Amino acid sequence: MAAQPPRGIRLSALCPKFLHTNSTSHTWPFSAVAELIDNAYDPDVNAKQIWIDKTVINDHICLTFTDNGNGMTSDKLHKMLSFGFSDKVTMNGHVPVGLYGNGFKSGSMRLGKDAIVFTKNGESMSVGLLSQTYLEVIKAEHVVVPIVAFNKHRQMINLAESKASLAAILEHSLFSTEQKLLAELDAIIGKKGTRIIIWNLRSYKNATEFDFEKDKYDIRIPEDLDEITGKKGYKKQERMDQIAPESDYSLRAYCSILYLKPRMQIILRGQKVKTQLVSKSLAYIERDVYRPKFLSKTVRITFGFNCRNKDHYGIMMYHRNRLIKAYEKVGCQLRANNMGVGVVGIIECNFLKPTHNKQDFDYTNEYRLTITALGEKLNDYWNEMKVKKNTEYPLNLPVEDIQKRPDQTWVQCDACLKWRKLPDGMDQLPEKWYCSNNPDPQFRNCEVPEEPEDEDLVHPTYEKTYKKTNKEKFRIRQPEMIPRINAELLFRPTALSTPSFSSPKESVPRRHLSEGTNSYATRLLNNHQVPPQSEPESNSLKRRLSTRSSILNAKNRRLSSQFENSVYKGDDDDEDVIILEENSTPKPAVDHDIDMKSEQSHVEQGGVQVEFVGDSEPCGQTGSTSTSSSRCDQGNTAATQTEVPSLVVKKEETVEDEIDVRNDAVILPSCVEAEAKIHETQETTDKSADDAGCQLQELRNQLLLVTEEKENYKRQCHMFTDQIKVLQQRILEMNDKYVKKETCHQSTETDAVFLLESINGKSESPDHMVSQYQQALEEIERLKKQCSALQHVKAECSQCSNNESKSEMDEMAVQLDDVFRQLDKCSIERDQYKSEVELLEMEKSQIRSQCEELKTEVEQLKSTNQQTATDVSTSSNIEESVNHMDGESLKLRSLRVNVGQLLAMIVPDLDLQQVNYDVDVVDEILGQVVEQMSEISST
């Protein structure tokens, strides 16, 4: 497979030092061991067993890894010893763990400086060497890997390459002769398999980094030495402040949880590792469902309590059945209390991408969202279990301190490697367990598939009553809370810093909000009106507001474009205070020596500027009357900022309907204290995590109300526009009617006084008429701008709703398409199975008829044999009977040969060359086959 470079273009070189550099990605030695185990587990090898052991060869301590998988050819071995070649694919639902084509190189070179690989695949045998020592001795500038290939007759293939590679291997490896290499190939059990030997292990203080002495059936990481306190247990870097689980320093414990559903036996130093079905070995097991927005399908999460050690808890995160992160603490487990102690969560994150060493995930947005969701789900499980157990056993120990047993007992068959569920109470199991030992007769045969799991990926397996109770309590408490909050919100004084009003140029610009948001805030506060309360004394520069104007001017926090995800910015510097005078303040009963000042305020709403003029309003009294006048002036300055002369639009107080329409159509900005109080309300609301759904539903309802109200305003705007057009038309008609035209091409004159008298019924001055006409034009322009603003809000609202509905429809379409695909696949498989069953039925009927025929022939032969035996006694027919017996024996032998060939089609393991047709062996085999066929047909 050595690629030749294009002419004139150089290949990228790989320095031998990269072997060590590449291995440094494994900061923990067991992650390097896991890479070699993964290579045996992957579907292209599909090993049933792997043996890991420590041995000594030529005074070198070595680690050996031997599996009984499919083995490799010399070309495939070359790819394995090269970098980045990974052609692993899923086979029969078995998903490969390997992704990058780098696991063997990084793992083996992390454990030791030199590695040799022996492999055979039934047709050929190969030996390959990956050695840093060899490359240093020959001073190689590129990584070279000697490979020797043998055929099944132990003869070398490709003599030119193999001789040079053989010489290099014999000189720089632990095996000095060809016979020793072949002996290692013979050490591989069976016709296929692979054996890896690693030596020159990484050492620390003249000793290897592994402890082989403390447990003769385990490989452990030595305990850390502390000169002051003495020995202390080994801890991974990320667990320096936690209790380290045994899997951190024991290879046997780590291998037992390495795979979510183990399909391969691991024999460590001669003793089988008792692998765990992690998701089944917990207590109080419940399942929850995670629905990420970035994924079209749901993800199952399993929660339970650790039965062995409550101090080992957290999330077990798997990827393609392989453990990536163990005991990752999330949610309430991160707090400095006993919440979440003992709870273990299990999730298979196939939608995340693992890092280079398969010990962590890439820190992406998807990973962060997943960790957050896991924390919320774990909090729900913890609260539910806490409430449930305290309710059932109020005087008992805390749930984390109760002695627990796994909810179920599962064991793996040593023959077929299938997992079987056992009845409760079966703790003592033999060293080797087979399906035939199963008490359940339904799963007593290795041919029977495993017990199917619950495939419900839509609903959790438990009801979150604690969450619902909190939600109901908050719903009951909310009506009592909102009036109190609104009262504080409307009458709470806010101190303003005086430097911000030193110059008109330093005034903070007003905030522009969408009309839909402001109308929602106005309605929300109007729904919870409270009677006015006495305002406490304060040095605030703001004037008192009437209850109605305060409610109208209050502003809710900013909402996102979809009205779902709310964001509040507390430290906002671009807020100012604007008081909009819509109603005349009644004249106080007692006259005060206070200057009265008319106010004019500007409201900018989405690019539309609207002006209002209110009547004079007296400043409210505070505790000190001496400073009331100055306080009033400052309050006016704070409210109106700068007095800008502008066109005055006079409001007709007599037309109440028009005033109400204007008050509702124009959305008013809010005060600073209103926004601050809304933020406090939101913080109070956010204490309950479940309130998000209710708030979302409320926002959707408010959105519908906004849309309806907007349509109403639009209709009213159109109505007023039509009325104004009618008035304009009447004015034009009056002009045409009462205009005197001169025939001498002089200017046309209009009797304005007569025109006004005709329209209004009374005499009006021309100046007043012009002002009213200008006012009408301004009113038309304002209504047009309001109309355009409302149309803009409607477009935004419709776009938000369309986006929501579109995303939901897309998600439903994807799920429905997946269901239809699965249904089609199931129907195709069902048809295939039907056809196979029909063929088997036909074959069975044919075999049954043939067996019946053979039975009758055998009975006939037996009867003829008995008759001939009785006739032998007569001396007169001795020669004839002998000849007859010879002929019958020949017939019987030929019949047995035919029966044997037929049985070979039914029983493939039957070796006809070892069958003696002169005895009744074939008859016994035929009888057994007939009995089995009858049992099968009866079942």
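Quick reminder: no glycine exception, Cβ is built from N, Cα and C everywhere.
At each noted position, the model has the original residue.
Quoted from Swiss-Prot, the note on mutagenesis experiment E35 to A is: Fails to localize to PML nuclear bodies and activate TP53. With a 10 A radius on its CB, E35 (mutagenesis position) counts 22 other CB atoms from all the protein chains.
Listed in Swiss-Prot as a mutagenesis experiment, D67 to N is described as follows: Forms nuclear bodies, but rapidly diffuses throughout the nucleus under conditions of ATP depletion. Using a 10 Å radius centred on the Cβ of D67 (mutagenesis position) and all shown protein chains, the other Cβ atoms total 29. Secondary structure at D67 (mutagenesis position), as computed by DSSP, is strand.
For the published mutagenesis G101 to A, Swiss-Prot gives the following note: Diffuse nuclear localization. Fails to form nuclear bodies in the presence of ATP. The Cβ neighbour count for G101 (mutagenesis position), using a 10 Å radius over every protein chain in view, is 16.
Residues or ranges marked as Zn(2+) binding site in Swiss-Prot (evidence: sequence analysis): C413, C416, C435, C446. Annotation for C416 (Zn(2+) binding site): spatial neighbours C435, C446, criterion Cβ-Cβ under 8 Å with sequence separation of six or more. Secondary structure from DSSP puts C416 (Zn(2+) binding site) in coil.
The Cβ neighbour count for W419 (mutagenesis position), using a 10 Å radius and every protein chain shown, is 18. Here the residue is the original one, while Swiss-Prot reports the published mutagenesis W419 to A with the comment About threefold increase in catalytic activity.
Looking at Swiss-Prot, the entry for mutagenesis of W419 to A says: Diffuse nuclear localization, possibly due to loss of DNA or nucleosome binding.
Looking at Swiss-Prot, you'll find the mutagenesis E431 to A noted as follows: Strong decrease of binding to NS1. A C-beta separation below 8 Å, combined with a sequence spacing of at least six in one chain, links E431 (mutagenesis position) to K272.
Quoted from Swiss-Prot, the note attached to the mutagenesis of K597 to R states: Loss of sumoylation; when associated with R-650; R-651; R-740 and R-794.
Here Swiss-Prot describes K650 to R as a published mutagenesis experiment; the accompanying note says: Loss of sumoylation; when associated with R-597; R-651; R-740 and R-794.
Annotation of the mutagenesis experiment K651 to R in Swiss-Prot: Loss of sumoylation; when associated with R-597; R-650; R-740 and R-794.
The mutagenesis experiment K740 to R is recorded by Swiss-Prot, whose note states: Loss of sumoylation; when associated with R-597; R-650; R-651 and R-794.
Within the same chain, residues at least 6 positions away in sequence whose Cβ sits under 8 Å from that of K794 (mutagenesis position) are T707, K710, E711, K714. K794 (mutagenesis position) carries a helical DSSP state (H, G or I). Here Swiss-Prot notes a mutagenesis experiment, K794 to R, with the remark: Loss of sumoylation; when associated with R-597; R-650; R-651 and R-740.
When the recorded positions D67, G101, C413 are compared by Cα distance to E35 (mutagenesis position), the shortest distance belongs to G101.
For the mutagenesis positions D67, G101, W419, a Cα to Cα distance of within 10 angstroms from C413 (Zn(2+) binding site) holds for W419.
Counting in whole angstrom, W419 (mutagenesis position) lies 31 from G101 (mutagenesis position) by their C-alpha atoms. In this structure the alpha carbons, written CA, of D67 (mutagenesis position) and G101 (mutagenesis position) are 19 Å apart. Each of the binding-site residues C435, C446 was scored by the other Cβ atoms within 10 Å of its Cβ; the lowest score goes to C446. Take the CB of C413 (Zn(2+) binding site) and look out to 10 A: across all protein chains shown you find 19 other CB atoms.
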